[in-house]
Amino acid sequence: MKRFFKPIEKENSPAAKKPCLSPEKRDGDGDGVEEEKNQNEPSKFMTWNANSFLLRVKNDWSQFSKFVSDFDPDVIAIQEVRMPAAGGKGKPKNHEELSDDTKVLREEKQILTRALSSPPFGNYGVWWSLADSKYAGTALLVKKCFKPRKVYFNLDKLASKHEPDGRVILAEFETFRLLNTYSPNNGWKDEENAFQRRRKWDKRIVEFLNKTSDKPLIWCGDLNVSHEEIDVSHPEFFATAKLNGYVPPNKEDCGQPGFTPSERGRFGATIKEGRLVDAYRYLHKEQEMESGFSWSGNPIGKYRGKRMRIDYFLVSEQLKDRIVSCKMHGRGIELEGFHGSDHCPVTLELSKPSSEMEQNQVSN
């Protein structure tokens, strides 16, 4: 789950040394939104499932703005924007624009626009990929001094096409690509919008990774899967979870969505085939019960205290040695640092590449 005030810039930061320009879009050659070549590249990233971006702006914007100001990310990836795409009833949708077709939607668009024009967000260019209704959707905020060369909104890298429900934003920089996804939930049953949808998604992700191996990748977002037992607070609870007593016929599909053996196995195979590194687990080998999970259940009810790590930064092996830090910024079962969402922000910081390393990454 989105520009014109003077930005707040940290002393000695790249943005402070070089003025940030507006992200002027220009039509490319039919394969995405292409931007001017920029020799500086982002190195600080943040991903967050906002669980309704509008609600976060209305209720939690001050604390989230402070978090962004303090960390000063170059790129912010948002999932579960939950704002509808522009286009009236029965008309083609513009999935890159917020809808203003009704009085309520116009007011909501104005709220988001004002929020994203205020410090520190006025320093970022914003790209949206929105669903037809207030469901799912993603956003990508990139500092204006780090303009991507191209931006796509699908796994097939086709101009103007958006994934159903706005689940993908792919930004191409000079030496790497950044993929922001809101991966579909597995659901509880072998139905078209549950198990089948997730299997198809996982298959397409592998195909995407195989087609784009010419350049290192940073894949972030809500990937809706916990890879290992260490990635959940209560493995037995999640492994035996049921919906209204229903048990899938295949034991590989049993358990909490995001923690079934089938999903976990496919996720592990995807990481291996894509030659990816889980940045957080690369640095944090042991389970951290206070701050090692990105999603937390409702503090009231059976999911109280039940937590999962389902938000990730996966990076190509070529980038492994540049990982400086990868942190989850929520703590405890009371959702401290979650900024109103049921997910907390996750951040990644890379060291600056040497000239030789940059050349090798592009050539490999």
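Here the Cβ of each residue, glycine as well, is placed from N, Cα and C on the backbone.
Original residues fill every noted site, and no substitution is shown.
Quick caveat, the model's predicted, so the values are computed rather than measured.
According to its DSSP assignment, Tyr182 (active site) is in a strand. Annotation comment: Swiss-Prot describes Tyr182 as active site.
Annotated active site, proton donor/acceptor per Swiss-Prot: Asp222, in sequence order. When Cβ atoms from all protein chains are considered, those within 10 Å of Asp222 (active site, proton donor/acceptor) total 31, not counting its own.
Reduced to three states, the DSSP call for Asp342 (Mg(2+) 1 binding site) is coil. Under the heading Mg(2+) 1 binding site, Swiss-Prot lists Glu80, Asp342, citing similarity to another entry as support.
The Mg(2+) 2 binding site annotation in Swiss-Prot covers Asp222, Asn224. Contacts of Asn224 (mutagenesis position) defined by a Cβ separation under 8 A and a same-chain sequence distance of 6+ are given as Ser183, Pro184, Asn185, Asn186, Arg198, Pro257, Gly258, Ile310, in order along the sequence. The DSSP secondary structure for Asn224 (mutagenesis position) is coil.
Under mutagenesis, Swiss-Prot gives Asn224 to Asp with this note: Loss of 3'-phosphatase activity and strongly reduced AP endonuclease activity.
Counting every protein chain shown, the number of other Cβ atoms lying within 10 Å of the Cβ of Asp342 (Mg(2+) 1 binding site) is 19.
Neighbour count (other Cβ atoms within 10 Å of the Cβ, all protein chains): 27 for Tyr182 (active site). The separation of Tyr182 (active site) from Asp222 (active site, proton donor/acceptor), Cα to Cα, is 5 Å.
Here the Cα atom of Tyr182 (active site) is found 7 Å from that of Glu80 (Mg(2+) 1 binding site).
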